[in-house]
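Quick look at what Swiss-Prot lists:
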type	residues	note
MUTAGEN	PRO2 to Ala	Abolishes repressor activity on E-cadherin/CDH1 promoter and binding to KDM1A
MUTAGEN	SER4 to Ala	Loss of interaction with KDM1A
MUTAGEN	PHE5 to Ala	Loss of interaction with KDM1A
MUTAGEN	LYS16 to Arg	Does not affect E-cadherin repression; when associated with R-9
MUTAGEN	SER92 to Glu	Does not affect repressor activity on E-cadherin/CDH1 promoter
MUTAGEN	SER115 to Glu	Predominantly localized to the cytoplasm; when associated with E-107; E-111 and E-119
MUTAGEN	SER119 to Glu	Predominantly localized to the cytoplasm; when associated with E-107; E-111 and E-115
MUTAGEN	LYS146 to Arg	Lower sensitivity to FBXL14-triggered degradation. Lower sensitivity to FBXL14-triggered degradation; when associated with R-137. Complete loss of sensitivity to FBXL14- and BTRC-triggered degradation; when associated with R-98 and R-137
MUTAGEN	THR203 to Glu	Exclusively localizes to the cytoplasm. Reduces capacity to associate with nuclear pore importins. Unable to enter the nucleus. Does not abrogate function
MUTAGEN	CYS210 to Ala	Impairs binding to KPNB1, IPO7 and TNPO1 and abolishes binding to KPNA2. Localizes to cytoplasm and nucleus
MUTAGEN	ASN222 to Glu	Does not affect binding to KPNB1, KPNA2, IPO7 or TNPO1. No change in subcellular localization. Impairs binding to KPNB1, KPNA2, IPO7 and TNPO1; when associated with E-220 and E-224
MUTAGEN	CYS238 to Ala	Impairs binding to KPNB1 and IPO7 and abolishes binding to KPNA2 and TNPO1 and nuclear localization
MUTAGEN	GLN239 to Glu	Does not affect binding to KPNB1, KPNA2, IPO7, TNPO1 or DNA
MUTAGEN	SER246 to Ala	Decreases repression activity on E-cadherin/CDH1, occludin and aromatase promoters. Preferentially localizes to the cytoplasm. Abolishes phosphorylation by PAK1
Amino acid sequence: MPRSFLVRKPSDPNRKPNYSELQDSNPEFTFQQPYDQAHLLAAIPPPEILNPTASLPMLIWDSVLAPQAQPIAWASLRLQESPRVAELTSLSDEDSGKGSQPPSPPSPAPSSFSSTSVSSLEAEAYAAFPGLGQVPKQLAQLSEAKDLQARKAFNCKYCNKEYLSLGALKMHIRSHTLPCVCGTCGKAFSRPWLLQGHVRTHTGEKPFSCPHCSRAFADRSNLRAHLQTHSDVKKYQCQACARTFSRMSLLHKHQESGCSGCPR
């Protein structure tokens, strides 16, 4: 340890310490070289300090508990283990490798969490939290309600049709009630766009015209059907005369006209 740590700091901050005086005033920190045997013997502490139990009186623990604490009888443990060792070593060389069955696997240790302990823990949890038992019941009721709603069918009161959604049933009921009525002729329709196409037949408006010819139509669906007549692909064929048509309606009209098997 440096000697600067052993110096006492002066009280006056302006005063500078004199280290030479401090060395003369503390002669016990100076040792003579080389050390002789007398100095070494004086530095060794007495036996009372090295072994305090020899000089201190017996404590309460030593007088009361120490006689009860006896060393472990290792010999008795060895004697208890010796029959097992003798039993294992008593097998002869013939039995050790011929006709001996393999040792059975060790039985599993009994689980500390048995069914009774689990049930008791659940009972304690339900007793501590009364609302805990209602949560599974509420979930079960919600699942049952969803299943009933999924299985529930909406029946039409005008016919025997059934629908899984209420919106689909309402759209179907419009086909019975026909709420869209024409103001000119009184004809009713289930959809407003159907009524709009019908009104054009009274006004003569035909906003949908064919780009290939001069024909025009009041409804877009009629224009779409007319465009198939301009197509090169005619997939509807008459089996009697092998004529092809672009629309199924034209094929039916051809068959109703009395096809004799030859083109006219």
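Using the three backbone atoms N, Cα and C, a Cβ is placed for every residue, glycine included.
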C-beta crowding around CYS238 (mutagenesis position), within 10 angstroms: 15
Sparsest-packed of the listed mutagenesis positions (THR203, CYS210, ASN222) - C-beta count within 10 angstroms: THR203
Cβ-based isolation winner (fewest other Cβ atoms within 10 Å) among the mutagenesis positions GLN239, SER246: GLN239
Secondary structure of THR203 (mutagenesis position) (DSSP, helix/strand/coil): helix
Residue among mutagenesis positions ASN222, CYS238, GLN239 with Cα closest to the Cα of CYS210 (mutagenesis position): ASN222
Between SER246 (mutagenesis position) and THR203 (mutagenesis position): CA-CA distance (Å): 30
Nearest of the mutagenesis positions (ASN222, CYS238, GLN239) to SER246 (mutagenesis position) - Cα to Cα: CYS238
